[in-house]
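These notes concern the structure reproduced below.
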Amino acid sequence: MRLTYFLTVIVVATLHAGGTALATAEAPNHAAIVNVASADNVHSLDTTAEIGGRMLRKVKEDTVSKKDHEERGPGAILERQTAFVKKLFSRQNAIVNRAQGAFQRQNAFVNRDQGAFQRQNAFVKRAIQRQNHFKLSDNA
């Protein structure tokens, strides 16, 4: 069974169980809510001139909060998110740069050690060649 049919059956069953669908279908002449201001609101408007009536006070508008609450696009949110991402990447780049610097220092140390090792090997090879040369010249 498809999902749309399943959802349609659920909506119809819910409306039928709640009596919403049948009430409008069975009694089309049933009184509906009228789009007129309620009597309480009209009465309160009339009594504002009297001393005992409820009077509403005007509140000073705060321009900062008005700017914060006005509808706007996602620009401010995106600016905050991009600032956060830039800050995150700058921290990550700093960590990567430190790691690369440490790696380069380690490589320089290893290269220096390898150079010393190669020089030592060359010295040992020359010493062995000299010994072999002297042995050959002694035997001749």
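A Cβ is built for glycine as well, from the same backbone N, Cα and C atoms used for every other residue.
Original residues throughout; no substitutions modelled.
Mutagenesis annotation in Swiss-Prot: PHE109 to Ala, described as Impairs interaction with host ADA2 and subsequent virulence; when associated with A-110, A-112, A-123, A-124 and A-126; the structure shown retains the original residue. Annotation of the mutagenesis experiment VAL110 to Ala in Swiss-Prot: Impairs interaction with host ADA2 and subsequent virulence; when associated with A-109, A-112, A-123, A-124 and A-126. Among the mutagenesis experiments that Swiss-Prot reports, ARG112 to Ala is described with the note: Impairs interaction with host ADA2 and subsequent virulence; when associated with A-1090, A-110, A-123, A-124 and A-1267. Experimental mutagenesis at this site is recorded by Swiss-Prot as PHE123 to Ala, annotated: Impairs interaction with host ADA2 and subsequent virulence; when associated with A-109, A-110, A-112, A-124 and A-126. A mutagenesis experiment is reported in Swiss-Prot for this position, VAL124 to Ala, and the note states: Impairs interaction with host ADA2 and subsequent virulence; when associated with A-109, A-110, A-112, A-123 and A-126. According to Swiss-Prot, the mutagenesis experiment ARG126 to Ala carries the annotation: Impairs interaction with host ADA2 and subsequent virulence; when associated with A-109, A-110, A-112, A-123 and A-124.
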Given the mutagenesis positions PHE109, VAL110, ARG112, which one's Cα is the least distant from that of ARG126 (mutagenesis position)? ARG112
Compute the C-alpha separation of PHE109 (mutagenesis position) from VAL124 (mutagenesis position), stating it in Å without decimals. 22
Could you round the CA separation between VAL110 (mutagenesis position) and PHE123 (mutagenesis position) to a whole angstrom and send it over? 20
In angstrom units, rounded to an integer, how far apart are the Cα atoms of PHE123 (mutagenesis position) and ARG112 (mutagenesis position)? 16
Three-class DSSP assignment, PHE123 (mutagenesis position), comes back as helix
Between VAL124 (mutagenesis position) and ARG112 (mutagenesis position), how many Å separate their Cα atoms? 18
So if I measure Cβ to Cβ from ARG112 (mutagenesis position) and keep only same-chain residues at least 6 apart in sequence, which ones fall under 8 Å? none
I'd like the Cβ neighbour count for VAL124 (mutagenesis position), meaning other Cβ atoms within 10 Å of its Cβ, all protein chains included. 10
Collapsed DSSP category at PHE109 (mutagenesis position): helix
